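Asks: In case it helps, Swiss-Prot gives these features for our protein:
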type	residues	note
DOMAIN	294-336	domain 'STI1'
VARIANT	SER105 to Asn	In strain: XCPA112
VARIANT	GLU227 to Asp	In strain: XCPA25
VARIANT	GLY290 to Ala	In strain: XCPA77, XCPA93 and XCPA126
Amino acid sequence: MAFTMQTGDLKKLKYFIDFALENPTFLNMPQLQFVKDFVEKFGGTVPPGQFNGGSAGGKCPFGGVAGAKANEPANAPEDSEDEKSLSDPESDVELDMEGVIEADSDPAQPMGNYSKKATEEEVEQASELRAQAASAYGQQKFDEAIALYTKAIELSPGNALFHAKRGQAFLKLKKPNACIRDCDVALELNSDLAAGYKFRGRARRLLGDFELAAHDLRQACKLDFDEETDEWLKEVTPNAKKIEQHRLKQERRQAERKIKERQRDQRRARKEQEKHNASSGGSSGEFSGGNPGNGNMSDILGAMSDPEVSAAIQDILSNPGNITKYASNPKIYNLIKKIVPGGDVGAAFGQAGEKAGKPSEPKPKKDSADFVDDGLD
């Protein structure tokens, strides 16, 4: 029965035999009963005893742990491990959500016409309205304060502080989204306005956006430090740090996932290539008994079933010199090249190379001295 083995299979077989010679009780494992039967069939014996790994580090050369049951898989495939790792659910970060409120959904408040340039009279009127709004705010009349700030904004829409102070009043009414809208405009008009960062940071804290809140409150402290802002910053910092650490962890996991996906794809590509090479018959590592030549033995045996080929081979084997008779027959001559190692037909049959198998050109015969014309009569 012909079969095909790759060079890598031979290396594994040699390693297996070397290991068995050093650890003969290894052959007593249930998985290797057929090998033990083979040894005993030819008069050999396997020492009794149980293989415990010992010098082999508890590992078998074909994988798995020494002493493992035959029906247990030695190791889970790497691809399965990768699939499990890639599909692991991402953990959620635990935050202290005390003080977080439901977001408001009121229509956007009037923001005024930014392109309008206020007159001196309008600026003065807006300043008076701001004073009235501050008074109403001090009396905790927050709706009234918002209405007065709105009038001041319509008169002088380019005043960033008016928007920030109206945002503060919205904050008191537990309307963080409205506060954020006003603070966004205030910071667009004046990016160095500490009040805009302060009140927007507080609004974001109420919505549970701790990382963004910490960023705003930190910036407010840099621009104009006050104790209330610092207290708010300390309140959000623990949750903000947890979120930042969790985000960095997820970024690392994502990077690792991409690396594992790439490695898995590379392994699969290698396996597919190996399968393709094996199915195409390989080349240098194939043999099935006899002298390995350049061809697949199954093809050679098939050609030998041809009566003409079989007769020619018998003729050559009986007299190697007869190979020259078939130099002009491609079917027979090419088959011989497949059988011969390296395809060197001449060397295989004791001749000086492949050209020896072909009829040599007749060499011109030198003229005898008796017939040399020396030009003399």
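Every residue, even glycine, has its Cβ placed from backbone N, Cα and C.
Situate these features within the shown structure.
Replies: Note on the domain 'STI1' (294-336): its mean pLDDT in the predicted model is 74.
SER105 (variant position) carries neither a helix nor a strand DSSP state and counts as coil. Cβ neighbours within 10 Å of SER105 (variant position), excluding its own Cβ and spanning all shown chains: 8.
Within 10 Å of the C-beta atom of GLU227 (variant position) sit 7 other C-beta atoms, taking all shown protein chains into account.
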Asks: Just to verify a number: CA distance, GLU227 (variant position) to SER105 (variant position), in angstrom, no decimals.
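Replies: Taking the Cα atoms only, GLU227 (variant position) lies 31 Å from SER105 (variant position).
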